[in-house]
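One mutagenesis experiment catalogued in Swiss-Prot, Arg95 to Ala, is accompanied by this note: Does not affect nucleotide pyrophosphohydrolysis activity. In Swiss-Prot, a published mutagenesis experiment is listed as Lys168 to Ala, annotated Does not affect nucleotide pyrophosphohydrolysis activity. The ATP 1 binding site feature in Swiss-Prot is assigned to Lys168, Val169, Tyr170, Glu171, Glu172, Glu175, Lys189, Leu190, Glu191, Glu192, Asp196; the stated evidence is experimental evidence. The note that Swiss-Prot attaches to the published mutagenesis Glu171 to Ala is: Does not affect nucleotide pyrophosphohydrolysis activity. For the mutagenesis result Glu172 to Ala, the note given in Swiss-Prot is Loss of pyrophosphohydrolysis activity against both ATP and dTTP. Feature annotation from Swiss-Prot assigns Mg(2+) binding site to Glu172, Glu175, Glu193, Asp196. Among the sequence features in Swiss-Prot, the mutagenesis site Asp196 to Ala is noted as follows: Loss of pyrophosphohydrolysis activity against both ATP and dTTP. Annotation source Swiss-Prot lists ATP 2 binding site at Lys222, Phe223, Glu224, Arg225, Arg226, Trp253.
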Amino acid sequence: MNQIDRLLTIMQRLRDPENGCPWDKEQTFATIAPYTLEETYEVLDAIAREDFDDLRGELGDLLFQVVFYAQMAQEEGRFDFNDICAAISDKLERRHPHVFADSSAENSSEVLARWEQIKTEERAQKAQHSALDDIPRSLPALMRAQKIQKRCANVGFDWTTLGPVVDKVYEEIDEVMYEARQAVVDQAKLEEEMGDLLFATVNLARHLGTKAEIALQKANEKFERRFREVERIVAARGLEMTGVDLETMEEVWQQVKRQEIDL
């Protein structure tokens, strides 16, 4: 028995109506979904840390999620694991005609352009009414914003130069500050303008070839790393963070930044 068949057999036993695991038998697509998201982020974290031993385990956990969904779908007569494998295999062959058919592609740019063209044709066959119809609402907000913008760009609704993109960011900053400076701040309006600013910033990232979600993740990690070092230095001075003034913390923060730059 190969390892995939072993895993499928384990899943079947876990869901066995009579002798299976009580917890696994109770689960549904909806109850498992949050675990899928959690496992996905754990995979990303292992990649970011370049911990490949951990990555192997996390990928296994993520694969188990797929097997879990396949088992539940099979029980309901919808599809099984083989159907999932067939669907992705068909899609990969269909979207790589330069490998599996008589088409050709000279570089990655041509591959991506053809990929998007094929996806557009597939959406048309599904009778979707908008280029945005199948963008998951459950995506992280920055990632979803970038995908929305990319779809719009694919049909020509996009600036072709960087200047207007940058101007839009400054325009949205002005609108945020206008709302923030009102005598009575309308929080709903301020939130709306902040959203517009974030959306415009994501668009700038997209035009610069950067993935906004990844960029913010890295910024979070950098800030966390530096702040932990500030805490360490302050503690080494025999002080508590809550008892240190902002000026001192800023001085330590700049020290930490210089240390990183010098490395």
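Every residue gets a Cβ built from N, Cα and C, even glycine.
A map of Swiss-Prot features onto the structure.
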residue	record	Cβ neighbours (10 Å)
Arg95	mutagenesis position	18
Lys168	mutagenesis position	18
Tyr170	ATP 1 binding site	11
Glu175	Mg(2+) binding site	18
Lys189	ATP 1 binding site	14
Glu191	ATP 1 binding site	12
Glu193	Mg(2+) binding site	19
Lys222	ATP 2 binding site	12
Phe223	ATP 2 binding site	11
Trp253	ATP 2 binding site	17
Original post:
What are the other residues, in sequence order, whose C-beta lies within 8 angstroms of the center of the C-beta atoms of Lys222, Phe223, Glu224, Arg225, Arg226, Trp253 at the ATP 2 site?
Top reply: Glu221, Phe227, Arg228, Glu229, Val256
Subject >> Protein Cβ atoms within 10 Å of Glu224 (ATP 2 binding site), excluding its own >> reply: 10
**OP:** For Lys189 (ATP 1 binding site) and Trp253 (ATP 2 binding site), determine the Cα separation and express it in whole Å.
**Re:** 34
Original post:
Are any of Glu175, Lys222, Glu224, Arg225, Trp253 (the binding-site residues) within 10 Å of Asp196 (mutagenesis position) when you go C-alpha to C-alpha, and if so which?
Top reply: Glu175
**OP:** For Arg226 (ATP 2 binding site), list the number of other Cβ atoms lying within 10 Å of its Cβ atom.
**Re:** 16
**OP:** Grab the ATP 1 binding residues from the record (Lys168, Val169, Tyr170, Glu171, Glu172, Glu175, Lys189, Leu190, Glu191, Glu192, Asp196) and give me their largest CA-CA distance in Å.
**Re:** 18
Original post:
In sequence order, which same-chain residues at least six apart have a C-beta under 8 angstroms from Glu172 (mutagenesis position)?
Top reply: Glu193, Asp196, Leu197, Phe199, Ala200
**OP:** Report the largest Cα to Cα distance, in Å and rounded to a whole number, among the residues Lys222, Phe223, Glu224, Arg225, Arg226, Trp253 that the record lists as binding ATP 2.
**Re:** 12
Original post:
Counting other Cβ atoms within 10 Å of each Cβ, which of the mutagenesis positions Glu171, Asp196 scores lowest?
Top reply: Glu171
**OP:** Using a 10 Å cut-off, grab the number of neighbouring Cβ atoms around the Cβ of Arg225 (ATP 2 binding site), all chains included.
**Re:** 11
